[in-house]
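Record features, source Swiss-Prot:
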ACT_SITE  HIS119  active site, pros-phosphohistidine intermediate
BINDING   LYS13, PHE61, ARG89, THR95, ARG106, ASN116  ATP binding site
MUTAGEN   PRO97 to Ser  Killer of prune mutation. Conditionally dominant lethal mutation in individuals with a null mutation in the prune gene
MUTAGEN   ASP122 to Asn  In KRm12; lethal due to lower enzyme activity; when associated with S-97
MUTAGEN   ALA127 to Thr  In KRm9; lower enzyme activity; when associated with S-97
MUTAGEN   GLU130 to Lys  In KRm4; lethal due to loss of catalytic activity; when associated with S-97
Amino acid sequence: MAANKERTFIMVKPDGVQRGLVGKIIERFEQKGFKLVALKFTWASKELLEKHYADLSARPFFPGLVNYMNSGPVVPMVWEGLNVVKTGRQMLGATNPADSLPGTIRGDFCIQVGRNIIHGSDAVESAEKEIALWFNEKELVTWTPAAKDWIYE
């Protein structure tokens, strides 16, 4: 996959949806120059969430995390672009909002780690796994934005 075709999985969590932050989050990724290739508005089942967070299943906070993520609708998305996984994580800010810098999504919009409004893949491999878990191949839209020549050399 070409470097500017890298994909990441980003999901607005229930608190981000309830607070009306979906548009602001999408706007930040669009303004950066990343391309949206998939988006859903859904209420995730506990089974799906348990698969998504399987690597955390032994942690004491796991049941609470699954319940929180199942407490309202979420907005899973797939974004594409050059170094989108790394840059996306930087845009999100630290997992704990108290450690997030102003200008990051978490630094600007949240206070506590238990309500940190957004998830982002931490590596290309986890992005591929998460994208396959939440979207089927037909839901990933291939298109060319008119602005691409103004973003990439």
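Every residue gets a Cβ built from N, Cα and C, even glycine.
At each noted site, the model still has the original residue.
Structure coloured by features recorded in Swiss-Prot.
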| residue | record | Cβ neighbours (10 Å) |
| --- | --- | --- |
| LYS13 | ATP binding site | 22 |
| PHE61 | ATP binding site | 12 |
| ARG89 | ATP binding site | 18 |
| THR95 | ATP binding site | 14 |
| PRO97 | mutagenesis position | 21 |
| ARG106 | ATP binding site | 22 |
| HIS119 | active site, pros-phosphohistidine intermediate | 20 |
| ASP122 | mutagenesis position | 15 |
| ALA127 | mutagenesis position | 22 |
| GLU130 | mutagenesis position | 23 |
ASN116 (ATP binding site), Cβ-centred 10 Å count of other Cβ atoms over all protein chains shown, is 22
Span of the recorded ATP site, as the biggest CA-CA distance among LYS13, PHE61, ARG89, THR95, ARG106, ASN116 in Å, is 22
Those recorded positions from PHE61, PRO97, ALA127, GLU130 that fall inside 10 A of HIS119 (active site, pros-phosphohistidine intermediate) by CA distance are none
Rounding to whole Å, the Cα atoms of ARG89 (ATP binding site) and GLU130 (mutagenesis position) are apart by 15
DSSP, reduced to three states, assigns GLU130 (mutagenesis position) to helix
CA-CA within 10 A of ASN116 (ATP binding site), subset of mutagenesis positions PRO97, ASP122, ALA127, GLU130 in residue order, equals PRO97
